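Here's the structure, in structure tokens; my notes come after.
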Amino acid sequence: MAGSISSMYSPSAGLISLCQSQVRLLQQGLRVDWCGVYLNQEETEQGLVPLVVSHGSTLVESESYGLISLPQGEVSPPMDDFSLPAVPVGVGQLSRRSRLEPPPFDADKRLVLPLVYGEEMVGLLVIHRSQGQWHGEEMMQLEAIAKSLAVACLLDQQQDWYRQAWEEQNQQYQWERQHWADLLHQLRNPLTALKTFSKLLLKRWHGDNKSQQVVEGIVRQGEHLQELLQSFEASQSQGPEAVPLLSSSPVTTIQVLPPADRVETMPLANFSLGEVLPPILLAHQAIAAERNITLTAQIALIDTVVMANRLALREVVNNLLDNGIKYTPNGGLVEVSLALEKVSSSGMDWATLAIADTGYGIPPEDQQKIFERNYRGVQGRGSINGTGLGLAIVADLVAQMGGKITVTSPNGLSRDPDQPGSTFTLWLRSGEQV
């Protein structure tokens, strides 16, 4: 069975160096004046890719020659004991892309030797010598060189296959790890709200003791879930530095689904912001109150229709409010406001949702990177815990909805220079124009 090389295969520097050394050996020991090592090219009928070509004492870059095309039957099939043909065999014409022409081939002074290992023919060794006839001892030496080149080519292909397989598996592993990190981060907001509501319910409870015990159980289980979540996040951040060993299954069984695929599949629809915002604001007002922060909402335009995705918008607003509350000190303020904007250059109508706070602000040098994964900037040096995922998730989801997200800091909401504040403005396409 003739082997072929994938178009993705790239011969290593080590293989090229080995071929060059073997070619030099042929030049010096057997007085060969032209020699070429060619590899089978997948998807090219009877085409062979030049790996190393030598003309006289000069090693020519393989790109200087084109494909070598061999008519049917010009290369004898390998025998069972892998011995070379007993007589020289012909070679077809060599096409080229440089000024260096191969020498004219005399039928009795050329050899085309198949590079065979097992049932795989991976290429050819093409040799021309203008002086002298080929003898038995020389043929044995050529056979040994052809065998060693065949083994080297197969091992190099195998190494390249494993490298490609490792890269694909590593890509899959990195995506899965990123996906889990996003899911864990998105779980934090509803879990925090659940725990806050449970504590508020417990404070206001005036019923029987049995029902109170049920509420206390909810609080305890919420705290337990939060501990498990933190533990899982910690283990994720310490993930293994290397991907587990590869299995023997083909690379084609690995299907990498990068986050970019979600851009094409996220369904968008027209809906009113009033269907999404009120419950989110209610939950975060309770969370803010527990931390002595005032959360206000100016949402007279709550019935504004946008073109977006409900679940994605919920995650975006949750993350922005969570950040606003987290980075605002006690006694601070978080404001939510809605507006309609028209961009004259494009003629498009946008609904803008601005979330402003009187928090610690974002330095100018951080504002360009704040939406990158795992980037926390100056906040990473503070005492407030975070993963640097929230705003990256926001940017990803907003992009998938065809919207925009901008940041302004300082925002002029606070007069305290130590708390310049930040405003994140979410731009959503108005549903009226779709």
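Any Cβ shown, glycine's included, is placed from N, Cα and C.
As annotated by Swiss-Prot, domain 'GAF' applies to 16-152, with the evidence given as sequence analysis.
Swiss-Prot lists C19 to S among its mutagenesis entries, and the accompanying note reads: Binds less Fe(2+) and S(2-). Reduced to three states, the DSSP call for C19 (mutagenesis position) is helix. All chains included, 28 other C-beta atoms sit within 10 angstroms of the C-beta of C19 (mutagenesis position).
The [3Fe-4S] cluster binding site feature in Swiss-Prot is assigned to C19; the stated evidence is a curator's inference.
Experimental mutagenesis is annotated in Swiss-Prot for Q22 to E, with the remark: Loss of Cl(-) response.
Listed in Swiss-Prot is the mutagenesis experiment C35 to S, annotated as follows: Binds less Fe(2+). There are 24 other CB atoms within 10 A of the CB of C35 (mutagenesis position), with all protein chains counted.
For the mutagenesis experiment P114 to A, the note given by Swiss-Prot reads: Loss of Cl(-) response.
Reduced to three states, the DSSP call for G123 (mutagenesis position) is strand. In sequence order, V37, Y38, L39, N40, L48, L51, P114, L115, L149, A150, C153 are the residues of the chain that are 6 or more apart from G123 (mutagenesis position) and have a CB within less than 8 Å of its CB. As a published mutagenesis entry, G123 to A appears in Swiss-Prot alongside the note: Loss of Cl(-) response.
Looking at Swiss-Prot, the entry for mutagenesis of C153 to S says: Binds less S(2-).
When pLDDT values are averaged over the domain 'Histidine kinase' (182-432), the model yields 78. Residues annotated as domain 'Histidine kinase' in Swiss-Prot, with sequence analysis given as evidence: 182-432.
Listed in Swiss-Prot is the mutagenesis experiment H185 to Q, annotated as follows: Loss of autophosphorylation.
A sphere of 10 angstroms centred on the C-beta of G359 (mutagenesis position) encloses 27 other C-beta atoms. Annotation of the published mutagenesis G359 to A in Swiss-Prot: Loss of autophosphorylation; the original residue is retained in the structure shown.
Here the residue is the original one, while Swiss-Prot reports the published mutagenesis G361 to A with the comment Loss of autophosphorylation. Summarising the environment of G361 (mutagenesis position), the number of other Cβ atoms within 10 Å of its Cβ, over all protein chains shown, is 23.
Counting only residues at least six positions away in the same chain, the Cβ atoms of V37, I145, S148, L149 sit under 8 Å from the Cβ of Q22 (mutagenesis position). If you measure from the Cα atom of C19 (mutagenesis position) to that of C35 (mutagenesis position), you get 11 Å. Each residue contributes its Cα atom, and for G361 (mutagenesis position) and H185 (mutagenesis position) these two points are 22 Å apart. The most densely surrounded of the mutagenesis positions P114, C153, H185 is C153 (count of other Cβ atoms within 10 A of its Cβ).
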